[in-house]
Amino acid sequence: MVEQIKDKLGRPIRDLRLSVTDRCNFRCDYCMPKEVFGDDFVFLPKNELLTFDEMARIAKVYAELGVKKIRITGGEPLMRRDLDVLIAKLNQIDGIEDIGLTTNGLLLKKHGQKLYDAGLRRINVSLDAIDDTLFQSINNRNIKATTILEQIDYATSIGLNVKVNVVIQKGINDDQIIPMLEYFKDKHIEIRFIEFMDVGNDNGWDFSKVVTKDEMLTMIEQHFEIDPVEPKYFGEVAKYYRHKDNGVQFGLITSVSQSFCSTCTRARLSSDGKFYGCLFATVDGFNVKAFIRSGVTDEELKEQFKALWQIRDDRYSDERTAQTVANRQRKKINMNYIGG
């Protein structure tokens, strides 16, 4: 039987973000800048990661508390060996209605079919430019946008439902909004543009680098005829629009200009096995990995997850100002540990 629990702000729990690795094969400046994550950077050893059995156990207990959706993140999740084994385990859990995965797309041809066969049906591909030269400068690994576009074509050809995520930074890739909308509109693929956020500690974020939803919308309306779309469910983070001529939808994620803390239903598990109630968390998360490995029962695990959710009062984006960002003393958890 599913228990209905809410946090201190009355928010239910519906989603679980599972980071399966802290490693990535890109070095995007806003997430894992090469100056910080160089060739000598020490990533987590395997024994510091949750095993797939541990993740499945955690997901099963969370399903009993109301979680219906699971998203697999990283780092780059396709760098975790035998990820299809985890997908198959998660697909067997009663109550889990949707399993998604966020990826940079580079390894889709290598692993996509195995993941599909294990039950994965939905992926988000992070792609911040459609121009090859610009994309190479963003990922710092000399990977062309055309390479990722080919991987996306492959993913759709095997039956995966693909959405594309684009983090927009002023003066960096805001000139990519129109060409990317045009390209994916013709492909009938949903694209979502995300306001640049101050996740982690190393991306040099400030308000001047943010292109807001309203600024994006003004740009888009000069080139396309669009209509707004009603939200599909409670807690949907994107504001959706529809192209009038072919009905293809796109989204704008207002993580800075119009925060959505009040409807956030996500629990997050970092790659080193810690619980976080917010993408912008500063306090060290509860060590779920150590708790599980101490020999607790599923009932004890459930009670701990309930307690963690019921004391949750995070609303970082609601409270974000230039002053709060400048005065912040404690470091946030880095994005490669907690996913997006």
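Including glycine, each Cβ sits where the backbone N, Cα and C put it.
Summarising the annotation, Swiss-Prot assigns domain 'Radical SAM core' to 8-227 and lists sequence analysis as the type of evidence.
Among the mutagenesis experiments that Swiss-Prot reports, Arg17 to Ala is described with the note: Loss of activity. Other Cβ atoms within 10 Å of the Cβ of Arg17 (mutagenesis position), summed over all protein chains shown, number 21.
Classification of Arg17 (mutagenesis position) by DSSP places it within a strand. Annotation comment: Swiss-Prot describes Arg17, Arg71, Thr102, Lys163, Arg266, Ala267, Arg268 as GTP binding site.
Annotation comment: Swiss-Prot describes Cys24, Cys28, Cys31 as [4Fe-4S] cluster 1 binding site, evidence class experimental evidence. Its Cβ taken as reference, Cys31 ([4Fe-4S] cluster 1 binding site) is surrounded by 22 other Cβ atoms within 10 Å in the chains shown.
In Swiss-Prot, the entry for mutagenesis Cys28 to Ala states: Loss of activity; when associated with A-24 and A-31. The structure shown retains the original residue. Taking Cβ-Cβ distances under 8 Å and a sequence gap of 6 or more within the same chain, the neighbours of Cys28 (mutagenesis position) are Asp128, Ile138, Asn139, Asn140. According to DSSP, Cys28 (mutagenesis position) is assigned to coil rather than to any helix or strand.
Here Swiss-Prot describes Arg71 to Ala as a published mutagenesis experiment; the accompanying note says: Strongly reduced affinity for GTP. Reduces activity by about 80%. The Cβ neighbour count for Arg71 (mutagenesis position), using a 10 Å radius and every protein chain shown, is 22.
Around the Cβ of Arg192 (mutagenesis position), the same chain contributes Lys163, Val164, Asn165, Val166, Ala238, Phe250, Gly251, Leu252, Ile253, each under 8 angstroms and 6 or more positions distant in sequence. Here Swiss-Prot notes a mutagenesis experiment, Arg192 to Ala, with the remark: Reduces activity by about 80%.
Under the heading of mutagenesis, Swiss-Prot lists Asp198 to Ala and annotates it as follows: Loss of activity by 92%.
According to its DSSP assignment, Cys278 ([4Fe-4S] cluster 2 binding site) is coil. Residues or ranges marked as [4Fe-4S] cluster 2 binding site in Swiss-Prot (evidence: experimental evidence): Cys261, Cys264, Cys278.
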What average pLDDT does the predicted model assign to the domain 'Radical SAM core' (8-227)?
95
Alpha-carbon spacing, Arg266 (GTP binding site) to Arg17 (mutagenesis position), which is rounded to whole Å
7
Going by DSSP, is Ala267 (GTP binding site) sitting in a helix, a strand, or coil?
strand
Top of the binding-site residues Lys163, Arg266, Arg268 by count of other CB atoms within 10 A is Arg268
